[in-house]
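Asker: The structure's right below; bear with me while I get my questions together.
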Amino acid sequence: MVTLFCAVVGVAGSTFPVDINENKSVGHLKKAIKEEKMYQFPADELQLFLAKAGGNAWLSSLTEDVKKLKKGEKTALVKSLTQEEKELQGEDPISECLEGMDPPKVKQIHVLVALPPGTSSAPISDGTDLWLSRFQHSEVAKLTLLPTRGDLNEFIGQPLPVKIGLPQSVFQAWSSPLILGQLLRDKLFELNDISPCEFLKDSVFSAAFLYPQVDGDATESAFHYFWDSIIRVVLGFVFRRAYVNRDSSRKSSSGLKRPDFLFALDHICVFRGEEKEPRTSITVPREELSKKLVWSYGGVPYVFGYAASGFELELFAIYQDVTGNVKTHLIGGFNLQHAPERFRLVLALLNLCLLFPAIVQNCPASAGTEFMDIHRANGVKVRLSPIFVDKIFHTQEEYRRVKQIYDSLKAYGVPCADAVVTVDSDQLRLTLKPRGIEMKPCSLSELFVALGNVLEALVVLHRNGWMHRDIRWSNVIKHIDRVEWFLIDFADAAQSPQKYPSGDHLTHDEHASDIFMEGGSHTTAVDLWAVGYLVKTSKIEREWTAEPERALFLDRLMNPDPSARPTADEALQLLSRFEREAAEQESQGKGVRKKHRRA
């Protein structure tokens with residue numbers, strides 16, 4: 001068995017080895033070369049020549065002839081070696097061809113391969129899919145392997161782990177300093193005339209990328225297509241199933257909410273952008289990157305974003321500092337008016353793509369709800385943003401009814417409840433605040449807080465003759481930044497009493513039975529039953545009922561007879577007493593345990 005290094009004449013690319021038994025024929029060698037290079041024509045159409053340097057020596061890889069050969073150029077020596085009379089014949093044995101030559105070694109060229117006429121410069125296949133597969137296999141696998149914030153500037157400028165193959169004509173044309181330059185070219189691309197990434201080239205480096213039709217006096221809207229032609233195209237090309245949205249708060253009346261550009265993997269916004277027209281200072285979108293973000297990414301070191309003002313663009317790592325504040329760390333600046341800077345941004349974005357999966361995999365579930373659209377069965381669309389919640393109604397009637405309810409809540413000063421901050425009658429949209437997280441209490445002390453918050457709201461609500469009617473944990477939401485809860489979704493709220501069938505659409509297993517009694521009516525007492533239901537469906541019902549008086553209180557709350565249930569005022573007073581007693585018992589227990597340890 002012998003290893004022969006082969007080079008294709010007239011085609012840019014690296015040499016390749018072929019292992020073959022010396023007892024085989026040149027025809028077998030042609031077949032092996034065809035299989036290695038996946039050529040789509042018969043093997044016998046290949047022409048093979050020995051790469052002799054003179055005497056019994058082989059062409060050295062260090063010579064100028066071989067260097068030019070790899071670039072697709074034919075030197076006088078290569079032309080002389082590939083004359084027709086020197087072609088190896090298919091029936092010739094390999095051993096006879098090698099007779100009199102030095103034993104083949106590495107750093108040599110042994111066989112020159114000439115392709116059939118008409119195929120010398122034609123690609124055999126598009127290399128885009130193979131490039132993408134290899135590139136994605138280069139992703140950073142673990143969170144601990146992510147570069148530090150301080151190293152990100154160097155990281156985004158490093159050569160790609162898998163270079164993008166370009167045909168010789170494009171490779172040479174883009175080498176101009178006005179387009180790319182050799183240093184940046186060699187970080188992004190490599191010569192490949194056999195299977196260049198034609199689809200990638202045409203998709204990412206399109207005419208819109210190379211020759212942008214926008215100038216420095218254009219509006220922000222005019223720049224959207226330009227920014228997208230780089231950022232959206234690159235990210236979307238690498239991650240085909242990602243969610244990409246832009247300008248999603250423009251139609252909203254609630255001010256700061258969603259970013260101007262949003263890129264999410266598995267529902268997690270790992271990359272975002274804030275954009276302004278050219279005449280705006282870039283400090284404005286830079287500050288919006290941190291102001292619009294409420295950190296929900298747990299312990300990951302950072303996510304990413306950009307600030308753009310016309311052609312000026314800055315890349316940032318966005319992180320949470322030790323005090324809990326969201327900060328930005330500049331990792332790169334670009335003047336996209338110039339072609340080399342646009343290519344440099346592509347390099348930075350592709351390198352950042354290598355980090356996205358590890359970040360997404362280590363985010364908590366809450367990060368996936370930062371931006372989410374929920375479609376209710378009643379036709380209401382709920383749009384979640386970091387700080388706000390939009391509710392878009394299906395009918396004018398429903399929009400007005402819910403708006404009137406929230407207007408009443410505001411007039412009464414109902415505490416511990418969400419509130420409408422802006423309205424859009426044209427879009428049938430109510431924007432509510434705050435935005436919290438759906439999380440049940442994890443301890444008895446937290447349950448006291450949550451129930452107390454609900455009862456504080458009910459005291460004021462009931463005092464003004466209203467009832468919520470749909471209290472359950474999905475409508476009791478925890479604040480993002482503190483251990484307190486608030487009541488949401490007053491769409492089913494009504495004045496007390498209500499006659500059957502009002503409220504009949506509610507679920508029987510989650511609501512008091514008096515709502516569903518034919519011919520009957522229900523009052524604010526249904527909300528007290530619901531407070532008991534919160535205890536029953538909490539994570540710590542057993543701990544609650546371990547105290548007999550608390551267990552009796554739970555029975556009273558959920559008594560089938562509405563008149564036997566306590567009022568919200570009474571329930572809040574009892575809850576406060578239970579909370580004090582539990583705190584005293586906990587304090588006494590700690591004292592006893594401390595004495596035992598001393599003993």
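Every residue, even glycine, has its Cβ placed from backbone N, Cα and C.
Although substitutions are noted, the structure shown does not include any of them.
Below are the features I grabbed from Swiss-Prot:
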ACT_SITE  D470  active site, proton acceptor
DOMAIN    289-590  domain 'Protein kinase'
MUTAGEN   S249 to A  Impairs host cell death induction; when associated with A-281, A-385, A-474 and A-587
MUTAGEN   S281 to A  Impairs host cell death induction; when associated with A-249, A-385, A-474 and A-587
MUTAGEN   S385 to A  Impairs host cell death induction; when associated with A-249, A-281, A-474 and A-587
MUTAGEN   R469 to A  Destabilizes the CRN8 protein and impairs autophosphorylation and host cell death induction; when associated with A-470
MUTAGEN   D470 to A  Impairs autophosphorylation but does not affect host cell death induction
MUTAGEN   D470 to A  Destabilizes the CRN8 protein and impairs autophosphorylation and host cell death induction; when associated with A-469
MUTAGEN   S474 to A  Impairs host cell death induction; when associated with A-249, A-291, A-385 and A-587
MUTAGEN   S587 to A  Impairs host cell death induction; when associated with A-249, A-291, A-385 and A-474
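Give me the local environment of each listed feature.
Answerer: Annotation for D470 (mutagenesis position): spatial neighbours D489, A491, D492, A493, L506, H511, A530, criterion Cβ-Cβ under 8 Å with sequence separation of six or more.
DSSP assigns S281 (mutagenesis position) to coil, not to a helix or a strand. In sequence order, S309 are the residues of the chain that are 6 or more apart from S281 (mutagenesis position) and have a CB within less than 8 Å of its CB.
For R469 (mutagenesis position), the count of additional Cβ atoms within 10 Å of its Cβ stands at 23 [all protein chains shown].
In the three-state DSSP reading, D470 (mutagenesis position) counts as coil.
The number of other Cβ atoms within 10 Å of the Cβ belonging to S474 (mutagenesis position), over all protein chains shown, comes to 11.
If you take the C-beta of S587 (mutagenesis position) and look for same-chain residues 6 or more apart in sequence within under 8 angstroms, you find none. Reduced to three states, the DSSP call for S587 (mutagenesis position) is helix.
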Asker: Whole-number Å only: compute the distance from the Cα of R469 (mutagenesis position) to the Cα of S385 (mutagenesis position).
Answerer: 26
Asker: C-alpha of S474 (mutagenesis position) to C-alpha of S385 (mutagenesis position): distance in Å?
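Answerer: So the Cα of S385 (mutagenesis position) lies 17 Å away from that of S474 (mutagenesis position).
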Asker: Reduced to three states, what secondary structure does DSSP give S385 (mutagenesis position)?
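Answerer: It is coil.
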